[in-house]
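> I have a structure I would like to understand better, so I am pasting it below and will then ask my questions one at a time.
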Amino acid sequence: MNSTESIPLAQSTVAGFTSELESLTPVPSNETTCENWREIHHLVFHVANVCFAVGLLIPTTLHLHMILLRVMLSLGCTLYVVWATLYRCALDVMIWNSVFLGINILHLSYLLYKKRPVKIEKELGGVYHRLFEPLRVPPDLFRRLTGQFCMIQTLKRGQVYATEDKTSVDDRLSILLKGRMKVSYRGHFLHNIYPCAFIDSPEFRSTQMHKGEKFQVTIVADDNCRFLCWSRERLTYFLESEPFLYEIFRYLIGKDITNKLYSLNDPTLNDKKVKKLEPQMSLCTQISMLEMRNSITSSSDGEDGLHHFLRGSSSTASLPMSSPQQRASAKMKPIEEGVEDDDEVFVSPDALKVHQLP
């Protein structure tokens, strides 16, 4: 009787053990996934993926590309959180998308902060709109430029900005905001400086090659003036950290020096005429520039060269116009040109034949 009772007990034990083994045996994943293929998720899930797709398809050439991308990603993450919480009850999906949503919102806030309208002081607005805005300098970068190591100073009429052979050129760089200044050399009037023009751009360019120099001209306020002044040393360090702004300054200073050379040719040039200057120089300006270069390069004394240039420019209107070669300094050796015969010209092998352009 005991043997008959033990047989069903053994059978039940084996059956229980096999059922446990079956429960531990892994089920092929294809069976469960294929069964889930027929399930269609809620509409919120699909709208979230549409938001992701639209955000990734925004062209990078669009001005607000990054802002629109972050908006669409944030909207998609929000819909994912709603879908995982209300329709799927998936805690892990909700947590991950909440993290992604927070990251996108932080980045979106930073982008909107950078795009905020930057307020430029009214007194500096003219300088920005005339000099820096046409060169696509952002307002925030201009504000950084004018907000550090920079101050606005005032000069009354008759006060001196710089004195020749006394004032150092290594201290500052300035832009005239209001008024008018007069530049002279040894009592000779050279030109005027008008608003939105650099006051000491030639000196700034010269100090990049030679340090410790003095002003060679005297600059006096011809009216009540206000000007924007940078510390030369700190401005140089700042421009080294901003390559784009460094190139902008190189261009603006070079253009300002060119305008001052135009003013040397016509001292009566006013601010309105300066705005209308043509890119190409007139014949009179070319002659004046040639005289100045020849005078400076041919004279051992800078003062004699300037006097020669001033006398030549003042008498240009009264004297008959001659060729640039005739007005060259006597110390400069003229270019020797071969005399051509009617038929042909023979030139020695060591000689250089120069043809004069019409």
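The backbone N, Cα and C atoms fix where each Cβ goes, glycine too.
Heads up, this one's the original sequence, none of the swaps are in it.
Among the mutagenesis experiments that Swiss-Prot reports, D200 to A is described with the note: Almost abolishes cAMP-binding. Interaction with KCNK2 is not inhibited by cAMP. According to Swiss-Prot, the mutagenesis experiment P202 to A carries the following note: No effect on cAMP-binding. Here Swiss-Prot describes E203 to A as a published mutagenesis experiment; the accompanying note says: Decreases cAMP-binding. As a published mutagenesis entry, V217 to F appears in Swiss-Prot alongside the note: Decreases cAMP-binding.
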> Compile a sequence-ordered list of residues in the same chain as E203 (mutagenesis position), six or more apart from it, whose Cβ lies below 8 A from its Cβ; state 'none' when nothing qualifies.
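In sequence order, V169, E213, F215 meet the Cβ cut-off.
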> Using all protein chains shown, find which of the mutagenesis positions D200, V217 scores highest when you count other CB atoms within 10 A of its CB.
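By the 10 Å Cβ neighbour count, D200 comes out on top.
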> Within 10 Å of the Cβ of P202 (mutagenesis position), how many other Cβ atoms can you find? Include all protein chains, please.
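Other Cβ atoms found within 10 Å: 18.
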> Can you tell me the CA-to-CA distance separating P202 (mutagenesis position) and V217 (mutagenesis position), as a whole number of Å?
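Per the Cα atoms, P202 (mutagenesis position) and V217 (mutagenesis position) stand 11 Å apart.
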> Cα of V217 (mutagenesis position) to Cα of D200 (mutagenesis position): how many Å, rounded?
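Between the Cα atoms of V217 (mutagenesis position) and D200 (mutagenesis position), the distance comes to 10 Å.
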